[in-house]
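Asks: Structure provided below as structure tokens; questions to follow.
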Amino acid sequence: MAHELSAGSVFAGYRIERMLGAGGMGTVYLARNPDLPRSEALKVLAAELSRDLDFRARFVREADVAAGLDHPNIVAVHQRGQFEGRLWIAMQFVDGGNAEDALRAATMTTARAVYVIGEVAKALDYAHQQGVIHRDIKPANFLLSRAAGGDERVLLSDFGIARALGDTGLTSTGSVLATLAYAAPEVLAGQGFDGRADLYSLGCALFRLLTGEAPFAAGAGAAVAVVAGHLHQPPPTVSDRVPGLSAAMDAVIATAMAKDPMRRFTSAGEFAHAAAAALYGGATDGWVPPSPAPHVISQGAVPGSPWWQHPVGSVTALATPPGHGWPPGLPPLPRRPRRYRRGVAAVAAVMVVAAAAVTAVTMTSHQPRTATPPSAAALSPTSSSTTPPQPPIVTRSRLPGLLPPLDDVKNFVGIQNLVAHEPMLQPQTPNGSINPAECWPAVGGGVPSAYDLGTVIGFYGLTIDEPPTGTAPNQVGQLIVAFRDAATAQRHLADLASIWRRCGGRTVTLFRSEWRRPVELSTSVPEVVDGITTMVLTAQGPVLRVREDHAIAAKNNVLVDVDIMTPDTSRGQQAVIGITNYILAKIPG
């Protein structure tokens, strides 16, 4: 295809209506779906990209991942393919412009900017919870609908293509410079990264929407200047650029753009809430930059009603969540596995220039600057010089970040086709019955009777398993419960350990209505090693044949409960201890 498509021409069955835009990655057209009565956004990728065999393979895989994302703030992917040697992808058509267009048209007010970031944050929290990193967060990818009434709709676009580009290092000079303006330091430095890189980029995007400038402006030697800014300069302030914005907004952006990913917000939603509070003067009592957290997947709810009435992240309802622990029930259809890709994303073909910039900046910086912005430092907690500081209480919003990423769980258990289900956000009454009745907590966590709910301030459970095969699946259950203080967590651990001792070294009987007969479970005598209590449960009957390794521990105000079902006995024992220790290591204290 030597020239761009004209109106009325047909490409891969799609009838072209008009061009919507063009860039280094390709051209986007409004095109009529060949089978359905609707128009879609058809992106035809540049010939340079389409010719690259590695990119083609990655494009197909990442487009499939993007097609599995289903969220009102994410542009839906309908189809992808190749035609006449060109790769293409058909997406939901959003009738409107994007946030970059609105900024240039001088219609991006401060209130609108904070609203747009809040809507994008919903999309990011959902994607991160599925194990998907966007990698190219910038205002041009924030599509704005022309709503007839009510709130403006915001959709995040270009998931799959950005990921595929990042893995191959193919793009154009213009695309590279646009991406550099929002790139996280760990990405530019060639380090491993996760969803928190998206949060840094979202902080850069908010700065741009509020001020009309990129955080680190490019002049002569554009790539060098921008990379140097991201790596070594403190986050810029908005209060001295935009009348009416306070130091509180400076602190919010400073946290989002922290050089150390562990000092950023624990979720995009937490960032958006803090930005709205800074703009409107909402309640921010007690808010400080977040403690280190290894993995960003979700957000906490605004305080108000009881914690169990507030879902975490983008989840709004969990009528029948998959239960944490043994025995496995009939889980909903699993999602496709999402993978955090931890390899270095080469920023582009001209990243040779950017790499040189990193080298030049590093070599000329005899002492890297680590100054903390005054506004952020003012919000940091202080401690007495004579009294050792107490570890901070772990709050509800930080619980998801304590769990290992999906890829790490796969490595722990040695199984790669695991998928994560929707999280469990409150204790769940088990399906079925057990004899003796008090032994439910030994079989699996999350049973309401195991906790004094009046002392619980946060609850987060995640079940990860294989797609259904008709046999007992390999399954990992992770549950973390935050209590009002450390003493309460230790009391709950002691109570659970007592139940385990009473239920260990015997046979307990499970029954569920869908089973033909009860299941006999043999339980081992609990063992305690390095503060972790473990128990093994096995079923060898005709209804179910499975082994479960179960572990509980507590640190600070958090109770940790992990169980693993796998036929590989040695792997299960190692994995349940490994995952428990991983979580404990991330809890302050």
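Glycine residues also receive a Cβ, built from the backbone N, Cα and C atoms like all the rest.
Residues as originally present; substitutions not included.
Not measured: the values here are computed from a predicted model.
Heads up, here are the entries from Swiss-Prot:
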type	residues	note
DOMAIN	14-276	domain 'Protein kinase'
BINDING	Leu20, Gly21, Ala22, Gly23, Gly24, Met25, Gly26, Thr27, Val28, Lys43	ATP binding site
MUTAGEN	Lys43 to Ala	Lack of kinase activity
MUTAGEN	His78 to Ala	Lack of phosphorylation
ACT_SITE	Asp136	active site, proton acceptor
MUTAGEN	Thr168 to Ala	Does not affect phosphorylation. Lack of phosphorylation; when associated with A-171 and A-173
MUTAGEN	Thr171 to Ala	Lack of phosphorylation; when associated with A-168 and A-173
MUTAGEN	Ser172 to Ala	Does not affect phosphorylation
MUTAGEN	Thr173 to Ala	Lack of phosphorylation; when associated with A-168 and A-171
MUTAGEN	Thr179 to Ala	Decreases phosphorylation
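Have a look at these and tell me how they're positioned relative to everything else.
Replies: Shown in sequence order, Lys43, Val44, Leu45, Ala46, Leu49 are the residues of the chain, 6+ apart in sequence, with a C-beta less than 8 angstroms from the C-beta of Gly26 (ATP binding site).
Look at Lys43 (mutagenesis position): DSSP puts it in a strand.
For His78 (mutagenesis position), the same-chain residues that are 6 or more apart in sequence and have a Cβ closer than 8 Å to its Cβ are Asn33, Glu40, Ala67, Ala90, Met91, Gln92.
Under the three-state DSSP scheme, Asp136 (active site, proton acceptor) falls in the coil class.
Counting Cβ atoms from all protein chains shown, Thr179 (mutagenesis position) has 25 others lying within 10 Å of its own Cβ.
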Asks: Lys43 (mutagenesis position) has how many other Cβ neighbours within 10 Å of its own Cβ?
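Replies: By my count, 23.
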Asks: Validating a neighbour-count step here. Other CB atoms within 10 A of the CB of Ala22 (ATP binding site): how many?
Replies: 13
Asks: Just the number: how many Å between the Cα atoms of Val28 (ATP binding site) and Asp136 (active site, proton acceptor)?
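Replies: Cα-Cα, rounded: 17 Å.
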Asks: Cβ-Cβ under 8 Å from Leu20 (ATP binding site), same chain, 6 or more residues apart: which ones?
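Replies: Non-local contacts for Leu20 (ATP binding site): Val28, Tyr29, Leu30, Ala41.
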Asks: Give me the Cα-Cα distance between Ala22 (ATP binding site) and Thr179 (mutagenesis position), rounded to a whole Å.
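Replies: About 16 Å separate the Cα atoms of these two residues.
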Asks: Between Asp136 (active site, proton acceptor) and Thr179 (mutagenesis position), how many Å separate their Cα atoms?
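Replies: Approximately 6 Å lies between the Cα of Asp136 (active site, proton acceptor) and that of Thr179 (mutagenesis position).
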Asks: What mean pLDDT does the predicted model reach across the domain 'Protein kinase' (14-276)?
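Replies: Across the domain 'Protein kinase' (14-276), the average pLDDT comes out at 85.
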